[in-house]
Amino acid sequence: MSTRSIVTSKVSWTPEKFISALSYPEHCSITLVKRLKASVKLKDLKQNISRDAPSWTFEHLFVAFKCAVSNLAKQWAELSTTDKEKTRRMFCTPSRLNTAHRPEVFYLLECCTYILEQMQVVTKNTSHLYDCIRSGVSICNRLLDMEIFEPAISLLMKTHKNLIILLTYRDHDAIPTATLLNPTLDVSEIQLESCLFVPMVPASYFLNIGTIVVTFQLNVLRCLSLSQINGLSLNTINNLQSEDGPFQWIERSFPSQVQLANSRREILARLLTRFSMIQNNALQSFKLLILSIALWLNILSSQRADDKEFDVNQLETRILQLFSKVVQLCKSEDIEGSILNKDMTQLHHLLENLSKESRLHILLQLSQLYYKYNDFQLSAAYVIRGYSLSFEDISFKLKFLLFSFRLSIHDNSICFPFNLIQELSSLQQLFVENALPYSEALHLLDSIERSFRLFNDSTVFDDTVFALNISEILSWILSSVVRDILVEDELLNLQLKIRKFLMFTFHIIRSFSELTKFQSSLEGCLNLAAYYEDAEFPQKLSNHLYNLCVKSSNVNYARECISLSIKIAVSHKLTNDETYLLKILKNFQLRYHDSLQLQEKCDVLHTTFNQLDLYVGTTSVGKSSVLDNILKRIFNSLTSINDSNIEKLLESISYSLLKLFFKCANEGSRYNASAALSFKLSLMLHEKEEVLLLKTNVSCVLANHGYNDIKFEEMVLCVIKGDQNLLEHNSNNNAKLALNESLLCSWENLLCYRRAEDDSRILTIIESWTIFISRFSSVISRCSFTDFEINSILNFFFCFLHTVEPSGKLTFELAFLEIFYELFNCLLHLQFSKYLVIIGTLLSDKYMTLGFSGKAHLFYTKCYSYLRQCKSSPFINFWNVSYGKYLILTGNTDKGILQLKKYSLSSEEDFNSNGLSRTVSLNLLLYERIQLSDALFQLGYTTVSLGFIMQNLKVIKGLFSKSSKEHFNGGKYITWRLFAVSAHSNVCAARIYEHMGQAREAEFFYRQACSISEKMPFSCFSATFQLRLCSLLTRAGKLEKGEKILFDLTEAMKSTDTYHKLLWNYGAAEVCATKSELDGAICHYSECVKLLEIIKSEYYLFFNRNREKSLTKGIKRLSLSSQPTFVTESNTTEFDDWSILQNTAANLLRLISMFELKRGNLEIAKALMTDSTKCSIASFFNIVSANILKSKLIVCEADSTLFGDPVLRTLPDSVISLPGISHKFQKNQSKTKALGENTGFRKGSKRLDYLRERLKINLQNVRLSCEIIFSNAYERSSVCVCREVNELISYSTIMQSALTTIGETTDVDSSSASFFLEIPKALGFHRRREAQKFRNQHKELHFSSLEQILNSRLSIPDVRTFQDNFIDSLPSIWNVVSITINNSGEDLFISKIRKGHSPLIFRLPLQRHNSRDADEEILVFTKAQTELFRIISKSNQMAQNGKHYTRREDKETWWKERRHLDQCLQQLLENIEISWLGGFKGIFNPHKIDTSLFAKFSSQFQNIIAKNFNMDKKTPVPTLSPEILELFITLGKPGYEGYEQLLEDLIYFILDIFQFRGLHFAYDEIDTDQLSMDLQDALNAYFNNYVSEENRSHTVLVLDKSVHQFPWESLPCLNRQSVSRVPSLSILRDILSQSFVVNGEYVEVRKEAGSYILNPSLDLKHTQEMFEHKLVEGGWKGLIASQPSNRDFIKMLSGNDFFLYFGHGGGEQYTTSYDLATLKRCAVTILMGCSSGALYECGSFEPWGTPLDYLSAGCPTLVANLWDVTDKDIDRFSLKMLESWGLFENKAPFVNSTSICTAVSESRSCCHLRYLNGAAPVIYGIPAYIIP
């Protein structure tokens, strides 16, 4: 419908009808709006189309407007909260809103605005204009109430314009029409802000316009606040109180209307407060808050004057809150003092309207504020005002007094009208009567803390006596707080603050030289400390008095100090530590001397005895040198006192102290105690038997402590002999005495065995205990034993074990453990069941170690029956962890895990609390952790397992280091008993690191174990650990060192027991295996199997000892028999299970089978594998080992099948790729084959097809078998085993792919093959990094139980997500090339990995050229490796010696040899490229493929194949994978030297693909020359049309552990390319996933954020001369000719974007790998030292070196050298590299800058020795760019 028709159709509507419609919500619609506009427009335009047209007047419009506004308010009130929010959003985007969905509110507002516009049009006079203004303000009010500010902005600006017009023409009747026209306004918040100010008018006009103006100004502020601008400008804020601003308009508009004025003031105040919260400028916020406070104060004063109901408290609270915000905002750097004074002054007169309490609050805040501004005089003025006002308020009075103290410290010239000490003293009494509230106490403590801090640093105020008096008074005041009403958190908070207050007081006290004069002043502080249970202050004060005593030369003052010190210690119960003994000793020294009278001496001794009684009564007395000193002096002094006085003195002491004296008296030579004194002490003890037992037990303790000290042992033996003589006459019928007799006899024999290693001594010990049990087993349970006596027995028990265990006498250990098990079984009281659990568990574990699982289970079961009686958790835990480990080792893994979940971590205190000595407790705890670590290790939790062992080693290290500083009596007796457990802990740590592939760490811990074991006098103990070290060194590539250890032990092992012969043979077998002496390895492993049988027979005799009449005879027979009796089937019916021993034999048989397989004895290997399976435990490790062996047997069988066919036998020497044939082509042929159609391919012989199928099935079985165990192997197996599994998977996958015929479906794909090739490369690295993080994060393990450990699992990579997570996360322009050599060193595996593509994998046999040309020299891997090592070794040697040559002739010779080595290295790299890579070197070429040209080349390639293979039209030409065809492109344009040979390599590769996949043809019929020419023509066509583009590609080399030492970056095919390297794809992904990596591709380095270290060793003068000026000029933080500390080094790495190091090595001498592992961020690092980038090979283990440490620390880019370099050449390289990178010169903008990888590549050529020095620098990680 046209506009005209709309208009004509609506003329019948009258203004009254419109007004009616606008009054009702249901009439509001788009139609009404259109009608309204049409109707009003008719009137305005005066188009009288119809006589009935409506007649609109200004009054009609005004009424319609009011109706619409009223309706608008109603409509809005009825909307829900959700609809209101939706409507607000509609107003933000009205143009994009469908009109059909607009609410009525929207149309009403449109009507209002339109009517308002028309009112403006028809306005003729000021009255009309006034109504327009009122209407504009009204609609703005509604909009702002609705929080819709967008349309309100323009309305307010129009209203402001109208206001200006109205005020201008206020005295005129008419207004010029041109003035009222509405020009286009610049609608913005900034323009709106200027509308706040309206010109002031005369007072006579306020009646009509004032209210409107004020409302308008408030609406402007509301709109500005809703629009969320940054705040008001400073100019606007300063003018708010101007004549045109809202302040003055409010004051003049409502001179007598208080309520109206206050309501506007309140709104304005709230708006200003809101603006203060969104301001970005502190000054502006400050001014706004001041204005807001002024408004509130005006409201307060006017309301009080009006005297109406008003909530004064609420208003004052608001004012105080705002004032607090003002104080918080005020900072001298933001708000100047002059501005502060000026703005604060305007509030002074208003503050008088506040209540007294509020004024006190503000005065206190003002004093603090001006104090903050260092205006101490003005601050003091406010303090004085506040003090005067707070006369009756003691709380505020105290605050002002304390603040005056703080001001006095700053400025002692300030005079206060009061005496601070007197005023505080008067307050003290008031607070005693009226308790100090908690909140006031906190404020008081905070205030005094700040004051005391100032006092400590003040140079103006130094009156310490004054400060101490204040502390005393405040202490009494603080003591008035009622503690009982405080909650726990409040009390703790108060105690903490009081502790700080007391420490400040103590700091003051320390300044006094004569402290005893101020005892009264100290009482308040000591009382406060006692009231709040703080022991630190009295302890420090007591110790300080002791120190004053020691330092004082005045004897009397010293006595006063020590007396007060002891008094404080006693009154505060500080009598249980060593310092208390020192005070007793000092007091005794000062007061006792020979010149004293007898009574005076007795008094001093009596006082000392009383003081010692307090010590003995509050602590468990241990060894103490101070106590020894006191006792010596006491015993010396007793010699001058007669017997009667001695008896009186001894009668007054406690029984505990008496026993202590008696023990010391028995050590007469040590304490100078006479025999007479010992006799007196013994008489004072109760009865003879107790004296004897006590003395005997003391002798046992001395024997235990004196072990390993020859002189002391002699003394102990004499004491023991004397006790034995006494015992022999009393022990015939007394079980308790007989037990002590056996104990002393055993000690004597054990000490003698220690000296001579005489086995008869051990037999005597066992026999004596056997006799004792047989005689007293029935009566001993009725005897009562003290903890001291039981500990004496246990000390001997553990001492015996710790002595015999290192000797290797396993049968002695077993016999002794069983005897003591029977002994404690006889002593079975409830309190002794825990010892049975310990002994039984140790016995079970010993049987388990030997392999006799049945015997172990028997004693575990017996122990379990006692667990119900034993309620002590550490002993239950001890059994739980040992039994859990047993279950795991015997194949019951699930049960073992359930058992371990019952375990909770024990501590030394747990064992100590059960009455065990510290030595025994430590041993049990450390032993328990070894068991737990071993169990977790068996389950695959290597990181946590290592954590527990490192805890052990940390404890042991602390004890060893402590004991080395102590005398004999302090610690040595502990450390020798920890030798065995320490050695075993080190072995456990070594085994875990060995499992993780970290040979260097493993070697360290093995050597630690050897070092510890050598301190023991038993050769077998040391030999055990040396053989383990031998095994490690052999497998780590250090064969010579391993052989030497083995040779040194050869003679010793001939005369040892069977068990150690077994260990020696095992080590010998590993040495032979490493040397590839298969016969020798098999011989020694077979000998191990025989020795296991002998062990089984020997221990069978021991197990049946109960049939012997004497246990000793059975043991003698066992230890002395020369020809063992072998166990047969007939005599084992009653014998025990030995599955663990048999499992060991099974492992040996598997090893023998492996070597028989290498010898080619397939059938023998199969038979041995079958035998091993029969006796193997079904544990995880056995399953993995069995699967690996089974897979290798299948592979060997497959290899023999290959050699049976003339076609397939060439497969091992042929290049194999995955993929080969296009997947699409394979799929199409598979469909054709399924439909039964003729594929056109000729079948080969049936035999060949049969062999191919058989091979594929075998290879598939290998792959599937290994894939099944992969996940568990990755999580739990060693790194070596995991690599072995993955190599089998990769080999079988690629070989199976090569044999897949065309059209055959297969589940083999390159992504899964690449996954198994790449994943194990990072396993060792990640395990080591996790272990380091675990050790750094868990210095102490805090697991409450093993539940959370055992429920957690290692994150295992998933082959299904490999493509997404690893490959497709790479940058699209990257070319990742992975290089791996197999274990035999015969095949090179190269993978090309790109985003969006499946990996391309090649197996390149290094001898493939020899199969085509027998005369061609083969470059095998070992030969190339040896040549590289020779060149580098010679270069390293020459680099070190070159600086010593001074003669010209020597230098020339040196340079000649260096150049020759450079040429040798160049030739080696060229040979590697030609011989190893050949035609496949294009895999490194980052050539960007032109898709259209490539499609054309692919088509030509198909035609060439069809032509040269003479295929008929029915036979489809096999389509190769695009990745294969790209190899021809990446070889480059034909024509360069050697191209034909490279192309020939690819041609033969293609022929092999077709042949092995079932396309049969005769090699002789194919003209390879013609094929080569055709391909060159096609390639020339490609390159002639190819347009090169800028290539920003980057190549990342993923180098396996055996190939990393080669400088691949310097191969000719990689020359001048951007190349970096990483050890694994996983490490690359970790780097790319870091947050600072840009676009997942590179890192950016800020040029100014760097650090450096230059010449820290002071011997690189040339380097310093070259770089010093440039580094200093760069302005970076660094060190020149100065050695950094570890902290400096770490800070430079973590606190900057890049780090330069010009020194020796890689900085290893300044930091450690563990420190690097703690870094959360590591800079881009450039290490230009020799061999800083070298990774050192470790045989079958993982390499180690500086680069791995930096990569582990998160370093994204590391530049380092692979070998030693000469400084001048590498300095030249470094300078060129850093200039090219852009660090030393201004470069172009970032888009044209050079990455560090390109800079390194381009800088190699500047070296004189291009390869020897230029090839050494490499980059680990990803590219890095300098940000300009």
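Note: Cβ is positioned from N, Cα and C throughout, glycine not excepted.
None of the substitutions listed is reflected here, since the structure keeps the original residues.
Feature annotation from Swiss-Prot assigns active site to C1730. DSSP assigns C1730 (active site) to coil in the three-state reduction, outside any helix or strand.
The domain 'Peptidase C50' annotation in Swiss-Prot covers 1647-1741. Per-residue confidence over the domain 'Peptidase C50' (1647-1741) averages out at a pLDDT of 91.
D1767 to A appears in Swiss-Prot as a published mutagenesis result, with the remark: Affects the formation of the pointed nucleus; when associated with V-1779. In sequence order, L1660, H1662, T1663 are the residues near D1767 (mutagenesis position), counting only same-chain partners six or more apart with C-beta under 8 A.
Among the mutagenesis entries in Swiss-Prot is E1779 to V, noted as: Affects the formation of the pointed nucleus; when associated with A-1767. Close to E1779 (mutagenesis position) in the fold, though at least 6 residues off in sequence, lie E1785, each with a CB less than 8 Å from its CB.
Spatially close to A1816 (mutagenesis position) yet at least six residues away along the chain are P1607, G1733, N1761, L1762, W1763, V1765, I1770, judged by Cβ distances under 8 angstroms. One mutagenesis experiment named in Swiss-Prot is A1816 to T, and its note says In cut1-T693; reduced function; when transferred at 33 degrees Celsius.
Counting residue by residue with DSSP, the domain 'Peptidase C50' (1647-1741) contains 28 helix, 22 strand, 45 coil. Sequence-distant neighbours of C1730 (active site) (same chain, 6+ apart, CB under 8 A from its CB) are N1436, A1439, H1704, G1705, N1761, W1763, D1764, V1765.
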